[in-house]
Amino acid sequence: MQPRWAQGATMWLGVLLTLLLCSSLEGQENSFTINSVDMKSLPDWTVQNGKNLTLQCFADVSTTSHVKPQHQMLFYKDDVLFYNISSMKSTESYFIPEVRIYDSGTYKCTVIVNNKEKTTAEYQVLVEGVPSPRVTLDKKEAIQGGIVRVNCSVPEEKAPIHFTIEKLELNEKMVKLKREKNSRDQNFVILEFPVEEQDRVLSFRCQARIISGIHMQTSESTKSELVTVTESFSTPKFHISPTGMIMEGAQLHIKCTIQVTHLAQEFPEIIIQKDKAIVAHNRHGNKAVYSVMAMVEHSGNYTCKVESSRISKVSSIVVNITELFSKPELESSFTHLDQGERLNLSCSIPGAPPANFTIQKEDTIVSQTQDFTKIASKSDSGTYICTAGIDKVVKKSNTVQIVVCEMLSQPRISYDAQFEVIKGQTIEVRCESISGTLPISYQLLKTSKVLENSTKNSNDPAVFKDNPTEDVEYQCVADNCHSHAKMLSEVLRVKVIAPVDEVQISILSSKVVESGEDIVLQCAVNEGSGPITYKFYREKEGKPFYQMTSNATQAFWTKQKASKEQEGEYYCTAFNRANHASSVPRSKILTVRVILAPWKKGLIAVVIIGVIIALLIIAAKCYFLRKAKAKQMPVEMSRPAVPLLNSNNEKMSDPNMEANSHYGHNDDVRNHAMKPINDNKEPLNSDVQYTEVQVSSAESHKDLGKKDTETVYSEVRKAVPDAVESRYSRTEGSLDGT
């Protein structure tokens, strides 16, 4: 059995669950709406740097429940959530202590209630002013040529920050050096500034600039502490020995000294210059010395420079040297001599003081007196100089360049004759003189005209290039410094081979040739060097029917007493050794026709006409003979002759009927007809002649009843010999013979 307190606890637990369930059911039935949301900034949307800023978000929510709903408020800066809170209050705040430039931006607030949300408009927070930067230095004392490191920072702000640091001289407004740097990751920069020679007391000024949105915020300038500058070394000083007037021959000492401070880490370099030439220098001490025997050329301006990595100090002095004697002068009567002429050299000093003279050619002494004379040869060309000495002072004269010119030998001219020269081909003509002083000027003459010039400073031949198109003559002209006239070479004759060009074929007579006449074909070339090989071809024949080689520019082929066989198309080719075998020039096609001669045509016509006339005569003769024969054979046809006809198996037709009988044709039975005796014989191949005859019949025919006169036609046929002539007759008058 459970205790009583346990039973009571169980009861209250059930009541609590019931209330929670009812509350949950009631919440599901309530309705919510967000009327409006708003946002404010205290004290304002624009605030001074370092002040406090409070952002407030307001939410006006309506509900059917008597209990305010719980909602979320979200704070955004530049669309980035930075604060989120759940609350049943209508207002929530976000506090920003000591606002800075980086707090500037676009802010908004979003309220969410049961999956419903509403966002305020965007508000711009602008923080004005940049805190003054802090400036610190790595040292308060510096030496010339050293470095000062300046640290400029804005601890309150965030990067990026743009810093400007200026180097100032105390009590001077002008900025000696200005440097700028943009720090993207840190709110400070460290810059190095050199300490220069003119610097004494320095200070540094720093300024910071920060970009906020589209606005640039600039801080006030902050000055650093003062930096005292000390010299690392002093200005150099000159010491000249001997003092006073310095005469040539004395020993000259020029010394430059400095003082170096204890702060310097190393010695600077000391340099002594005469004009721009360095005459002495030292890197490991506080002085540099230049020692030399004094000569007048040592007079001039001397400069001493003391240089470290960043500092340079300079001082100058002028040194004058008194001349002991003037510079000697070397003279020559001629500087250009022909080989074999006399060379004269003379050395002198203005004022003619006694001195020791020496004349030298390059490094060789040729005379130890003032004068030098000899017959010039090629080896005497060179540079001569004279030296004059008094005590320890030795001076050199000016130099004299002597050129002894050797006469040129006759130039040789040649060309590469290994191959024949073809028209248009480039050839190299060489000109060379074996002996003679350089330089040598060469000229190449082509048919007595200057083609090209060349100057050679060596013994190599001059090479000229040309492209001859015909036989040509070359000559070489050589010249140098010698007074002799120009030298001419022998004449070089170059034979140029011209390739065959433009082959033409022609016939000397008309293209129409009468048979029996000669055909003469000409193959000619426009240009070409001999010997030239000519070949004559007939079209469609691979081999030439005639060929010849000649030095002439034309060749002929003759066919005597041409016939019809020579009719056709012809062409020719021509080439010489300058033509390539693959491209032999060829002529065009020439067509030749062969016709009969007029007298032959006349003879044939006469023969044909004679034959025709003979045939006509024979035909006429036969005709007249037959006609005469026919007239000489009258025949009288009478009745007693009828049996004869009947004996020949011929029948007579009705005398009252007219009948025409044709050879080889049988008329109607009613007609009178006569047939040959032998029907098996061939028909007569004679002409038919009709003869009118008078016939008297011996007896009357029993069937003839008429008694009138009729004309009897007799058909006479010419038969083979011994053939029977048939007669057809009709009688006139009475049939009884009266």
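Every residue, even glycine, has its Cβ placed from backbone N, Cα and C.
For all the noted positions, this structure keeps the original residue and models no substitution.
Features reported for this protein in Swiss-Prot:
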- 145-233: domain 'Ig-like C2-type 2' (DOMAIN)
- 236-315: domain 'Ig-like C2-type 3' (DOMAIN)
- 328-401: domain 'Ig-like C2-type 4' (DOMAIN)
- 424-493: domain 'Ig-like C2-type 5' (DOMAIN)
- Asn52 to Gln: Probable loss of N-glycosylation. No effect on homophilic cell adhesion; when associated with Q-84 and Q-151 (MUTAGEN)
- Leu74 to Glu: Reduced homophilic cell adhesion; when associated with E-112; E-188 and E-190 (MUTAGEN)
- Asn84 to Gln: Probable loss of N-glycosylation. No effect on homophilic cell adhesion; when associated with Q-52 and Q-151 (MUTAGEN)
- Lys89 to Ala: Lacks homophilic binding ability and is distributed over the entire plasma membrane (MUTAGEN)
- Ile112 to Glu: Reduced homophilic cell adhesion; when associated with E-74; E-188 and E-190 (MUTAGEN)
- Asn151 to Gln: Probable loss of N-glycosylation. No effect on homophilic cell adhesion; when associated with Q-52 and Q-84 (MUTAGEN)
- Phe188 to Glu: Reduced homophilic cell adhesion; when associated with E-74; E-112 and E-190 (MUTAGEN)
- Ile190 to Glu: Reduced homophilic cell adhesion; when associated with E-74; E-112 and E-188 (MUTAGEN)
- Cys622 to Ala: 6-fold decrease in association with membrane microdomains (MUTAGEN)
- Tyr690 to Phe: No effect on Tyr-713 phosphorylation. Inhibits targeted recycling of PECAM1 from the lateral border recycling compartment (LBRC) around transmigrating monocytes. Decreases phosphorylation. No effect on interaction with PTPN11. Loss of phosphorylation and loss of binding to PTPN11; when associated with F-713 (MUTAGEN)
- Tyr713 to Phe: Loss of Tyr-690 phosphorylation. Does not inhibit targeted recycling of PECAM1 from the lateral border recycling compartment (LBRC) around transmigrating monocytes. Decreases phosphorylation. Loss of interaction with PTPN11. Loss of phosphorylation and loss of binding to PTPN11; when associated with F-690 (MUTAGEN)
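Overlay of Swiss-Prot feature records on the structure.
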residue: Asn52; record: mutagenesis position; Cβ contacts under 8 Å, 6 or more apart: Phe95, Ile96, Pro97, Glu98, Val99
residue: Leu74; record: mutagenesis position; Cβ contacts under 8 Å, 6 or more apart: Leu81, Tyr83, Asn84, Cys109, Thr110, Val111, Ile112
residue: Lys89; record: mutagenesis position; Cβ contacts under 8 Å, 6 or more apart: none
residue: Asn151; record: mutagenesis position; Cβ contacts under 8 Å, 6 or more apart: Arg134, Val135, Thr136, Leu137, Asp138, Phe188, Val189, Ile190
residue: Cys622; record: mutagenesis position; Cβ contacts under 8 Å, 6 or more apart: none
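Its own atom aside, the Cβ of Ile190 (mutagenesis position) has 16 Cβ atoms within 10 angstroms in the protein chains shown.
Using a 10 Å radius centred on the Cβ of Asn84 (mutagenesis position) and all shown protein chains, the other Cβ atoms total 12.
Under DSSP, Lys89 (mutagenesis position) is assigned to coil, being neither helix nor strand in the three-state scheme. The DSSP breakdown of the domain 'Ig-like C2-type 2' (145-233), given as helix, strand and coil counts, is 0 helix, 55 strand, 34 coil. In the three-state DSSP scheme, Cys622 (mutagenesis position) falls into the helix class. Taken residue by residue with DSSP, Asn52 (mutagenesis position) is part of neither helix nor strand, so it is coil. When Cβ atoms from all protein chains are considered, those within 10 Å of Phe188 (mutagenesis position) total 18, not counting its own.
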